[in-house]
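Below you will find the structure I want to go over with you.
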Amino acid sequence: MAQAEVLNLESGAKQVLQETFGYQQFRPGQEEIIDTVLSGRDCLVVMPTGGGKSLCYQIPALLLNGLTVVVSPLISLMKDQVDQLQANGVAAACLNSTQTREQQLEVMTGCRTGQIRLLYIAPERLMLDNFLEHLAHWNPVLLAVDEAHCISQWGHDFRPEYAALGQLRQRFPTLPFMALTATADDTTRQDIVRLLGLNDPLIQISSFDRPNIRYMLMEKFKPLDQLMRYVQEQRGKSGIIYCNSRAKVEDTAARLQSKGISAAAYHAGLENNVRADVQEKFQRDDLQIVVATVAFGMGINKPNVRFVVHFDIPRNIESYYQETGRAGRDGLPAEAMLFYDPADMAWLRRCLEEKPQGQLQDIERHKLNAMGAFAEAQTCRRLVLLNYFGEGRQEPCGNCDICLDPPKQYDGSTDAQIALSTIGRVNQRFGMGYVVEVIRGANNQRIRDYGHDKLKVYGMGRDKSHEHWVSVIRQLIHLGLVTQNIAQHSALQLTEAARPVLRGESSLQLAVPRIVALKPKAMQKSFGGNYDRKLFAKLRKLRKSIADESNVPPYVVFNDATLIEMAEQMPITASEMLSVNGVGMRKLERFGKPFMALIRAHVDGDDEE
């Protein structure tokens, strides 16, 4: 393309931005990407949700003379984009299975005659032989592959139909390709470039940081009640609640509705018209909350979602990041709340182990472990996210639960040096479990076979628990001093940032591992204050006695959450007891008296213990 022509197109980009899309200035990175595409060079764009990825191909589509084809995985995503473009006066259309044959022919005629500038299409439809023949005659000027991480088995949402897109480079060797994603680590990025056959692409990686989103975690205790209270505290704000099964989606939505909250279920098992109705009502603010499986949201461009809840832990950080990214797209404060129970992680791990052995299972295991490390982090959660994506930062954000309510710190320089030195001494070839065994001086054949029992660092940390050293190494990963090489069975490897700590040139504050105190502290925090642990123990003992007499499990009497609240509020009258979550009239009548008597005796200090 001639230089003068490129310059003319580049100046036109600002005009299209202002006149067609109504924005006065480009966001960081957008202009360079657009200029690169207009010059005919391939691009890989990694930009957070709400960061303006779509404009990177929509503006060139309006400046280049011809058809731009956009590969998109979901009908809802296509429809949303096309509706927005048409509202801006752009000749855009999509081809999908919900259209009649007449509608599809009309779209194809528009592509052939040049009336349509942007065509959205699913990968499986695009790759049909007869469609590729049509496309060749239409002389496309740009191919944009949205959600490009779907092409990579290293990605968090691999889709086999995306893998076939690699054949397009042979069919269209000179056509500029653009791949776009919000979530791709370095391995996934390399995979996208290789599998799509991108030629010397510009790789534009924007910051993954969404500073307006507050990342929070609540340990599950009585999850539905915790969720109800959380939603009620939102006071009518718009939100999405993600669950990992259709049944839980239905149950949770019904529970919210029973509390008078405007909520609806959304999952792939519902009829198309029901899903479309829910999506439309949510988009129009006629519905406060959508309770959904992960099928919901990829096509959502609702700017005023104020909170996203993960009622179950996702299988990987990429999914978590993408789904939480649907909050606060207007840049105003928003919150991402993760409900966490280590048992959920154990269940996901069991499910994973039932899958066929192989590289794909290894990838999924690595990603699941990273998600678990995020949930159990004792350092700034935003740092965990950003360092996972390779965006090295060491300054805590001040806007997550860890920063707002920090765990106790200690001078971890010596522990860090032991861990970092051990990683280096075993040649950065081994995973966390093995490194911890060396640190603690484990006496096993594998360590002896490698001669690692002869290392100076062997056994230097035997005075501390396995959990302690796992916590230390996880924190070093979160702080960007250590990485896990997914391609080498999650081997621990040192970064440049580790050098000054290893040399003793800088000290390092680490969080005291909350191995024992974590659960009680999380529960105490969830229920809004301190509770009397001695009284709690007595209440549990009484509950066990009553449950045994009644031949029911203890939780049928009162669950632990209710007992903690009793130990916090110390109710000694019927009205006070009824104010405790989990105590209704029937349970008050049946079990109330002995519990109130025990609490009264404890308060008066004249109980037996």
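Heads up, residue numbers simply count up from 1 along the chain you see.
Cβ from N, Cα, C; glycine included.
This is the feature table in Swiss-Prot:
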type	residues	note
BINDING	TYR23, ARG27, GLN30, GLY50, GLY51, GLY52, LYS53, SER54	ATP binding site
BINDING	CYS380, CYS397, CYS400, CYS403	Zn(2+) binding site
DOMAIN	223-371	domain 'Helicase C-terminal'
DOMAIN	529-609	domain 'HRDC'
MUTAGEN	HIS489 to Ala	No change in DNA fork unwinding
MUTAGEN	LYS534 to Ala	Nearly 10-fold decrease in ssDNA binding by HRDC fragment
MUTAGEN	ARG540 to Ala	Over 10-fold decrease in ssDNA binding by HRDC fragment
MUTAGEN	ARG543 to Ala	Over 10-fold decrease in ssDNA binding by HRDC fragment
MUTAGEN	LYS544 to Ala	Nearly 10-fold decrease in ssDNA binding by HRDC fragment
MUTAGEN	TYR555 to Ala	HRDC fragment binds ssDNA very poorly, whole protein no longer binds 3'-overhang DNA but binds Holliday junctions better, whole protein has full helicase activity with 3'-overhang substrate
MUTAGEN	LYS587 to Ala	Over 10-fold decrease in ssDNA binding by HRDC fragment
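How buried are these features, and what lies next to them?
Long-range Cβ neighbours of LYS53 (ATP binding site) (same chain, at least 6 residues apart, Cβ-Cβ under 8 Å): VAL45, MET47, ASP146, LEU180, ALA182.
Here the Cβ of CYS403 (Zn(2+) binding site) has 17 other Cβ atoms within 10 Å, regardless of which shown protein chain they belong to.
Residue counts for the domain 'Helicase C-terminal' (223-371) by DSSP state, with H, G and I taken as helix and E and B as strand, are 69 helix, 23 strand, 57 coil.
According to DSSP, HIS489 (mutagenesis position) is assigned to coil rather than to any helix or strand.
Around ARG540 (mutagenesis position), a 10 Å sphere centred on its CB holds 15 further CB atoms from the protein chains shown.
Taking all protein chains in view, 22 other C-beta atoms sit within 10 angstroms of the C-beta of ARG543 (mutagenesis position).
LYS544 (mutagenesis position) falls within a helical segment according to DSSP. Its Cβ placed at the centre, LYS544 (mutagenesis position) has 12 other Cβ atoms within 10 Å.
Under the DSSP three-state reduction, LYS587 (mutagenesis position) is assigned to helix. Other C-beta atoms found within 10 angstroms of the C-beta of LYS587 (mutagenesis position) number 18, with every protein chain shown included.
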Within its own chain, what residues at least 6 apart in sequence put their Cβ under 8 Å from the Cβ of CYS397 (Zn(2+) binding site), listed in sequence order?
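PRO211, CYS380, ARG381, ARG382, LEU383, CYS403 - these are the non-local Cβ neighbours of CYS397 (Zn(2+) binding site), listed in sequence order.
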Just to verify a number: CA distance, HIS489 (mutagenesis position) to SER54 (ATP binding site), in angstrom, no decimals.
35
Of these binding-site residues, GLN30, SER54, which scores lowest on Cβ atoms within 10 Å?
SER54
Applying a 10 Å Cβ distance cut-off over all chains shown, what neighbour count does GLY52 (ATP binding site) have?
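There are 20 of them.
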Work out how many Å separate SER54 (ATP binding site) and LYS544 (mutagenesis position) at their Cα atoms, rounded off.
59
Just to be sure I understand, if DSSP states are collapsed into helix, strand and coil, how many residues of the domain 'HRDC' (529-609) fall in each?
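With helix first, then strand, then coil, the domain 'HRDC' (529-609) has 57 helix, 0 strand, 24 coil.
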